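Novice: Quick one: the structure is below, questions incoming.
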Amino acid sequence: MAVASSTRPSQKQSTSKLQPWIQLTRVRKFAGTMVLFWPFAWGLTMAARALLLPVQTFGTILACGFFASCLLHSAGCIWNDILDQDFDRQVERTKSRPIASGAISNTGALIFMFAHLFILMGMIWTSNSLAWMIGIISIFPLPGIYPLMKRITYWPQAWLGIALNTGIVMAWAYTTGTYPTSSIVLSVGAWAWTIYYDTIYACQDKKDDINAGVKSTALLFGSYIKPVLSLFGSIIVGSLLISGILNNQELPYFLVSVGGGGLHLATQLWQVDLDTPKSCWNAFHSTAFNFGAIVWAGLLLDYAWAVGVGAIM
């Protein structure tokens, strides 16, 4: 008993030292990983259906994509916190973040971030030239520039929409060495989806952002947020419809992904209170998990329909 009790303080101390690093990577806030992963999963499943990709190959690539999404999300959060630390100290929701609070130094954060990036580069090292190029762009310039956009434009979400959704064309490029028109159309919808959910997310901090000088579509759209977001919702559903037609998707996709996804967005936009931070967070969390899953479920059912349910089971 004496040995066990003597180890408890050191265990607690080790855990407390790890907490800032865990907080820095946002591994406990999985919604950010999912909004990176879903576009890749959508693109891959569309490609798998078109190519009749073997289930084992599909599953392996999907798992790698999920792991890469976890790493890229964490690296992006670290970089964002390094650049935004002065802003974060002025916003109630973010002032306790590890870099803003001084729990982690800039040097330590940079080393940690580059460790993530080196693993990501290793994962795409043997891919074809197009997938390699898209992967490098997805890892470095696109997410790297995003935090700066909040300083110079009220449309940072538009840039974020490009940065977070390259997974669609990446999935096609990795499996086929090219990307079809359907993947571009779906990417437009995913871009609109990012503006949709990140505008809702930004509504949590509207008052603090005004004081800190942070720009966002939540401030730009003002009292017209819901009408504007309904327009972006229409773009999302329209792109799902058109990309499905171009990719020769069948009934399961149109019923679940297009119909179910559209119903989810409409219901969510009707219910969310954009002046209540908790309601905004719940809506963001819902679209990050539920909308993405609904769209993927339709794609997965259609893939099973194409290759034969027996192959999936």
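Including glycine, each Cβ sits where the backbone N, Cα and C put it.
None of the noted substitutions appears here; every position holds its original residue.
Features from Swiss-Prot:
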BINDING   D84, D88, D205, D209  Mg(2+) binding site
MUTAGEN   H73 to A  Retains only 16.9% catalytic activity
MUTAGEN   H73 to R  Switches the substrate preference from hydroquinone (HYQ) to p-hydroxybenzoic acid (PHB)
MUTAGEN   G76 to W  Completely loses the catalytic activity
MUTAGEN   C77 to W  Completely loses the catalytic activity
MUTAGEN   N80 to A  Completely loses the catalytic activity
MUTAGEN   R93 to A  Retains only 14.5% catalytic activity
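Could you tell me the structural context for the features on the list?
Specialist: The Cβ of D88 (Mg(2+) binding site) lies under 8 Å from the Cβ of D81, T94, K95, R97, I99, A100, each of these being in the same chain and 6 or more residues away along the sequence.
A helical conformation is recorded for H73 (mutagenesis position) in the three-state DSSP classification.
H73 (mutagenesis position) counts 25 other C-beta atoms within 10 Å of its own C-beta, drawing on all protein chains shown.
The Cβ of G76 (mutagenesis position) lies under 8 Å from the Cβ of G32, P143, Y146, A163, each of which sits 6+ residues away along the same chain.
Counting every protein chain shown, the Cβ of N80 (mutagenesis position) has 20 other Cβ atoms within 10 Å.
Under the three-state DSSP scheme, R93 (mutagenesis position) falls in the coil class.
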Novice: So among H73, C77, R93, all listed as mutagenesis positions, which is physically nearest to D84 (Mg(2+) binding site)? Use the C-alpha atoms.
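Specialist: Closest recorded candidate to D84 (Mg(2+) binding site) by Cα: C77.
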Novice: Should D88 (Mg(2+) binding site) be counted as helix, strand, or coil on the basis of DSSP?
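Specialist: For D88 (Mg(2+) binding site) - judged by DSSP and reduced to three states - the answer is helix.
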Novice: Compute the C-alpha separation of R93 (mutagenesis position) from N80 (mutagenesis position), stating it in Å without decimals.
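Specialist: Rounded to a whole number, the Cα-Cα distance is 15 Å.
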Novice: Fill in the CA-CA distance, N80 (mutagenesis position) to H73 (mutagenesis position), as an integer in Å.
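Specialist: Just about 10 Å between their Cα atoms.
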